[in-house]
Amino acid sequence: MYPTKFRRGVSYSQRRFVSRNQSSKRGTFVRRTDGKRRKGPSSKAHDEPKMKLQRIHENQYGPEFVMTHNSALSTFINFPVLGKIEPNRSRSYIKLNRLSFKGTVKIERVHADVNMDGVISKIEGVFSLVIVVDRKPHLSSTGGLHTFDEIFGARIHSHGNLAITPGLKDRYYVLHVLKRVLSVEKDTLMVDLEGSTTISNRRYNCWASFNDLEHDLCNGVYANISKNAILVYYCWMSDAMSKASTFVSYDLDYLG
């Protein structure tokens, strides 16, 4: 793990000659009498707080999490702050273990579509919640996250299997997909959302790193994450005039 240092121009097979009086050139050992032990180079590591398993909770809801039909939105999972108040982190990196979520999506009719027989048509559509890992987090040229269409090609792809577009596969990978195919006869419908995904396992450990350039900016927002951010994409596809409102709670288990 640690590279061996070699002397330039000297190999192990070369014979070394030692003069007889070399022993007289050895330095004299002086015992310290102050009773204090010298601190080795590893003392700094012992001064740092020990990393431990923790969980950070987050609720995502509100006006910014309401989608009209045939629309999508993107957001991120907040990571812990560098500090002493738990849940926290003691380093500029954490190990991501597991992400679980639970919540609801409410489908509402915006405008009643009446067919020729005078019957109000159903609201039929597909709701998707997609969790994505961003290996190299940084804002796009527009100053925001990549959109659903940029990541997966088009929103209509949510009807099938979602895959990262070829040009972004080196940066992103899909961690979890939750899909609900809905048919609503009433004006409103509430649907439960629940799932969990393992991020690190025995064969692979996923570590997230932070920039932490200034003391006041040692937080867990996307702009301060330098490696392995977690993004969430919501999408509601329907031909009916409707909207989808989400309320989802996330719990991130980590070592930090």
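All positions are counted from 1 along the displayed chain.
Any Cβ shown, glycine's included, is placed from N, Cα and C.
Keep in mind that this structure shows the original residues, not the substituted ones.
The shown structure was predicted, so the numbers you read here are calculated from the model rather than taken from an experiment.
Long-range Cβ contacts of Glu150 (mutagenesis position) within its own chain (separation 6+, distance under 8 Å): Ser140, Thr165, Leu168. DSSP assigns Glu150 (mutagenesis position) to a helix in the three-state reduction. Listed in Swiss-Prot is the mutagenesis experiment Glu150 to Gly, annotated as follows: Complete loss of interaction with Arabidopsis thaliana NSI protein. Reduced level of infectivity.
According to Swiss-Prot, the mutagenesis experiment Ile164 to Thr carries this note: Complete loss of interaction with Arabidopsis thaliana NSI protein. Reduced level of infectivity. DSSP assigns Ile164 (mutagenesis position) to coil, not to a helix or a strand. Of all Cβ atoms in the shown protein chains, 16 besides its own fall within 10 Å of the Cβ of Ile164 (mutagenesis position).
Asp187 (mutagenesis position) is surrounded by 13 other CB atoms, counting those within 10 A of its CB over all protein chains shown. Under mutagenesis, Swiss-Prot gives Asp187 to Gly with this note: Complete loss of interaction with Arabidopsis thaliana NSI protein. Reduced level of infectivity.
Calculated from their C-alpha atoms, the gap between Ile164 (mutagenesis position) and Asp187 (mutagenesis position) amounts to 34 Å.
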